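Scroll down for the structure; my scribbles are underneath it.
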Amino acid sequence: MSKPHSEAGTAFIQTQQLHAAMADTFLEHMCRLDIDSPPITARNTGIICTIGPASRSVETLKEMIKSGMNVARLNFSHGTHEYHAETIKNVRTATESFASDPILYRPVAVALDTKGPEIRTGLIKGSGTAEVELKKGATLKITLDNAYMEKCDENILWLDYKNICKVVEVGSKIYVDDGLISLQVKQKGADFLVTEVENGGSLGSKKGVNLPGAAVDLPAVSEKDIQDLKFGVEQDVDMVFASFIRKASDVHEVRKVLGEKGKNIKIISKIENHEGVRRFDEILEASDGIMVARGDLGIEIPAEKVFLAQKMMIGRCNRAGKPVICATQMLESMIKKPRPTRAEGSDVANAVLDGADCIMLSGETAKGDYPLEAVRMQHLIAREAEAAIYHLQLFEELRRLAPITSDPTEATAVGAVEASFKCCSGAIIVLTKSGRSAHQVARYRPRAPIIAVTRNPQTARQAHLYRGIFPVLCKDPVQEAWAEDVDLRVNFAMNVGKARGFFKKGDVVIVLTGWRPGSGFTNTMRVVPVP
């Protein structure tokens, strides 16, 4: 390890970029960043992996959990309920295979990503994997005739939006597959369009279609979404990534479908078009969190403006204390190559520096050749980026923005984070039932990991959505005496932290506890040396 900074005492946790962290200005902070300064062992940013053919076997999933996966995402635009039920079973089998060692056990969350009001093409020549080449300048007929649903080729393309002929005009653009293929409408019929291929390429089955500027009148929650969400409730998923959310009422509709049985499922709204960005505040208010879905967003709004939307949304989520996920094309080239491009490395790091709580992999883990390498790469980049955050300014601003409150949990959380900076603590240990105490601490972005001890498995899994929370599940029976039960859980967290290298004997940790059993009573902060 490099030598700790003189002001830092002896806690080894604080060597990462400490010289820079002590800078007085942001520019000085940047000047002091040092590529030879090792980051800490803990990674604070969550990693969400899409599970698909390349990663759904129990063996691969075990390796992905070891490499750092926190949330498994299932994309319901593809696959049947049977297929997804099997994937969920595999994720849980892989997760529970580590259960014999409570110290190394990681609760992995399951996320259901809805198809949402999106438009997709049909199957190419009856196969999910076939592709055809579309040549620039060629004529492509778009049809609504179901006879072609599974018989698309380079001359005719079926898609599943029945009103397309009403909402596009001659001269309109149609984008397919994240905008890789663009078509221009030349002629309109009652149930077909004739288009010219402006930008060609190879087209696969069931690709997404975007109609920028068109007033697409699809319902927020389709019939398929209702079935999928009910399936998710039965399968006990932890969160829903709701696609193409355009306004707050869309979120309420998803909430209504989840119903009483699914009331604890977190709803993360995916912002993927202009209306969603424009009405961001009302959507944030209604949601449990936000996903910056840059794929569709980059077609619906100009590509050069996506970073503005990303920074604005991450900023507002950080201000509101709600989790935000950065997604799409983060390590895209790793689908086919073992190393990312330099631009992708920067992109992952900058998403973390912007303040994202989680970063996501899509095709990289679902269908790529290097799923494990992609997870490891995100893990390494995130850790380095977290060390380079200018906490001095960040904490100051978050604290200033927080409303004055008489809520003991809020006040204790701010105090704990402030104290953790002052004494360079190795971790902040929080005992939490509903997860709220841990979320409050995470909101102030401490440098040290937050070890959240809970007996509620769902609280543990959902905690991965928040930056910095390292959830651990306590399976020991509740002790009769409250004080003994507190000690039991704090010691459990100490053992986890030592085993994982977050801190060692002699370091200090901050411990947050309640004064009586139940939720909502966290009000005590202690500074404790590690035994």
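The backbone N, Cα and C atoms fix where each Cβ goes, glycine too.
DSSP gives N70 (L-serine binding site) a coil state; it is part of no helix or strand. With a 10 A radius on its CB, N70 (L-serine binding site) counts 24 other CB atoms from all the protein chains. Swiss-Prot lists N70, R106, H464 with the feature L-serine binding site.
Under the heading K(+) binding site, Swiss-Prot lists N75, S77, D113, T114. Cβ neighbour count for T114 (K(+) binding site) (all protein chains, 10 Å cutoff from its Cβ): 27. Following the DSSP three-state reduction, the secondary structure of T114 (K(+) binding site) is coil.
Under the DSSP three-state reduction, E272 (Mg(2+) binding site) is assigned to coil, being neither helix nor strand. Marked as Mg(2+) binding site by Swiss-Prot: E272, D296.
Quoted from Swiss-Prot, the note on mutagenesis experiment K367 to M is: Abolishes both pyruvate kinase and protein kinase activities. In the structure as shown, the Cβ atom of K367 (mutagenesis position) sits within 10 Å of 16 other Cβ atoms. The secondary structure of K367 (mutagenesis position), as reduced to three states from DSSP, is coil rather than helix or strand.
For the published mutagenesis R399 to E, Swiss-Prot gives the following note: Impaired homotetramerization, leading to homodimerization and subsequent activation of the protein kinase activity. All protein chains considered, the CB of R399 (mutagenesis position) has 12 other CB atoms within 10 Å.
Quoted from Swiss-Prot, the note on mutagenesis experiment P403 to A is: Significant reduction in hydroxylation and in PKM-mediated transcriptional activity of HIF1A; when associated with A-408. Taking the Cβ of P403 (mutagenesis position) as reference, no residue of its chain lies under 8 Å away while being at least six apart in sequence.
Positions annotated as beta-D-fructose 1,6-bisphosphate binding site by Swiss-Prot: T432, K433, S434, G435, R436, S437, W482, R489, R516, P517, G518, S519, G520, F521. DSSP assigns S434 (beta-D-fructose 1,6-bisphosphate binding site) to coil, not to a helix or a strand.
Sequence-distant contacts of H464 (mutagenesis position), defined by Cβ-Cβ distance under 8 angstroms and a gap of at least six in the same chain, are G46, N70, V71, P107, V108, A109, C358, P471. Among the sequence features in Swiss-Prot, the mutagenesis site H464 to A is noted as follows: Abolishes serine binding and allosteric activation.
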Minimum Cα separation from E272 (Mg(2+) binding site), reported as the residue among binding-site residues N75, R106, T114, G518 that achieves it: T114
Additional residues around K(+), ordered along the sequence, whose Cβ is within 8 Å of the centroid of N75, S77, D113, T114: L74, F76, H78, L112, K115, G116, F241, S243
Shortest C-alpha distance to D296 (Mg(2+) binding site) - which of the recorded positions D113, K367, S434, W482, G518: D113
Other residues, Cβ within 8 Å of N70, R106, H464 Cβ centroid (L-serine site): G46, I47, M69, V71, P107, V108, A109, R461, P471
S434 (beta-D-fructose 1,6-bisphosphate binding site): tally of other CB atoms within 10 A of its CB: 16
Helix, strand or coil at W482 (beta-D-fructose 1,6-bisphosphate binding site) [DSSP, three-state]: helix
Most Cβ neighbours inside 10 Å, all chains, among the binding-site residues N75, S77, T432: T432
